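Record note (Swiss-Prot) on the mutagenesis of His79 to Ala: Reduces activity 100000-fold for the Co(2+)-complexed enzyme, but only 2.6-fold for the Mn(2+)-complexed enzyme. According to Swiss-Prot, the feature substrate binding site maps to His79, Thr99, His178. One mutagenesis experiment named in Swiss-Prot is Asp97 to Ala, Glu or Asn, and its note says Reduces activity 50- to 580-fold depending on the metal ion bound. Binds only one equivalent of the divalent metal cation with affinities identical to the wild-type enzyme. Summarising the annotation, Swiss-Prot assigns divalent metal cation 1 binding site to Asp97, Asp108, Glu235 and lists experimental evidence as the type of evidence. Swiss-Prot lists Asp108, His171, Glu204, Glu235 with the feature divalent metal cation 2 binding site. The mutagenesis experiment His178 to Ala is recorded by Swiss-Prot, whose note states: Reduces activity 9000-fold for the Co(2+)-complexed enzyme. Binds only one equivalent of the divalent metal cation with affinities identical to the wild-type enzyme.
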Amino acid sequence: MAISIKTPEDIEKMRVAGRLAAEVLEMIEPYVKPGVSTGELDRICNDYIVNEQHAVSACLGYHGYPKSVCISINEVVCHGIPDDAKLLKDGDIVNIDVTVIKDGFHGDTSKMFIVGKPTIMGERLCRITQESLYLALRMVKPGINLREIGAAIQKFVEAEGFSVVREYCGHGIGRGFHEEPQVLHYDSRETNVVLKPGMTFTIEPMVNAGKKEIRTMKDGWTVKTKDRSLSAQYEHTIVVTDNGCEILTLRKDDTIPAIISHDE
């Protein structure tokens with residue numbers, strides 16, 4: 001399937017969907033504290049998406065996924081299923097991954113929350129993971145190959161003593177939740193996509209404190225690090241512009257501009 005180039009009208013709708021997804025993460029922040037269940041956080045997010053934003057969660061029912069957001073704690077790499085029995089505790093690192101649909105278009109984003117008092121490793125892993133995403137975002141412009149971006153993420157992460165998960169990647173996005181291209185966060189000879197203005201996709205590195213290997217739990221969704229080391233992830237949805245990119249899911253706590261341009 002070809003990579004779709006979005007029209008200005010499409011991009012405007014994606015700005016709206018992206019802003020809504022970012023707002024869910026901004027809204028949930030004060031609720032992420034020791035003693036709260038991931039099931040409760042999911043309900044708060046779902047109520048906000050449905051009743052305040054008048055939007056739809058793309059995750060709910062996607063391939064049978066039972067909840068509205070993914071909440072992944074500590075050694076859980078991704079796709080953690082919210083559960084009333086799963087309570088957050090001091091020092092946990094928690095990824096909340098939100099995808100909303102508004103007016104037919106998707107906005108997909110995730111960030112790490114540190115519960116209560118951070119551990120040194122947890123804080124460092126989260127910081128390096130976010131820095132790897134920012135490094136990638138600053139590289140995006142027409143004419144660059146996605147392979148260069150994946151290689152740069154891998155080099156940066158491994159220089160810090162961490163590893164990049166291979167099995168999951170960023171993806172094209174728009175009317176579809178997962179479109180072409182695949183956006184790998186490591187160097188691969190199979191990647192050969194030259195960026196053009198109007199392409200929309202996510203960059204979402206998953207970084208493990210230990211080794212890169214993962215395993216999927218019996219529920220068929222929850223993915224953990226094989227060595228039980230901590231794992232972190234940050235994700236933004238972006239559009240390639242004529243001279244860089246625009247981040248469609250920027251939050252108030254982000255420390256990178258929404259529009260990155262490479263004009264001389």
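Cβ from N, Cα, C; glycine included.
Note that the structure is a prediction, hence the values are computed from the model and not measured.
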Just name the winner among Asp97, Glu204, Glu235 (the recorded positions) by count of other CB atoms within 10 A of its CB.
Glu204
Compute the C-alpha separation of Glu235 (divalent metal cation 1 binding site) from Glu204 (divalent metal cation 2 binding site), stating it in Å without decimals.
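Their Cα atoms are separated by 4 Å.
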Cβ distance under 8 Å to Asp108 (divalent metal cation 1 binding site), same chain, sequence separation 6 or more: which residues?
Ala21, Ala58, Asp97, Val98, Thr99, Ile173, Phe177, Thr202, Glu204, Glu235, Thr237, Thr249
When you measure from the Cβ of His171 (divalent metal cation 2 binding site), which residues in the chain that are at least 6 apart have a Cβ under 8 Å away?
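When sequence neighbours closer than 6 are ignored, His171 (divalent metal cation 2 binding site) has His178, Glu179, Glu180, Pro181, Gln182, Val183, Phe201, Thr202 within Cβ distance under 8 Å.
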Tell me, if you would, which residue among His79, His178 (mutagenesis positions) has the fewest other CB atoms within 10 Å in the structure shown?
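Among the mutagenesis positions His79, His178, the lowest count of other Cβ atoms within 10 Å belongs to His178.
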Work out the three-state DSSP category of Glu235 (divalent metal cation 1 binding site).
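The three-state answer is strand.
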Other than Asp108, His171, Glu204, Glu235 themselves, what residues in this chain have Cβ atoms within 8 Å of the centroid of the divalent metal cation 2 site's Cβ atoms?
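Apart from Asp108, His171, Glu204, Glu235, the close residues are Asp97, Thr109, Ser110, Gly170, Ile173, Val183, Phe201, Thr202, Ile203, His236, Thr237.
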Look up Thr99 (substrate binding site) in the DSSP assignment and reduce it to helix, strand or coil.
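Note: Thr99 (substrate binding site) is in a strand by DSSP.
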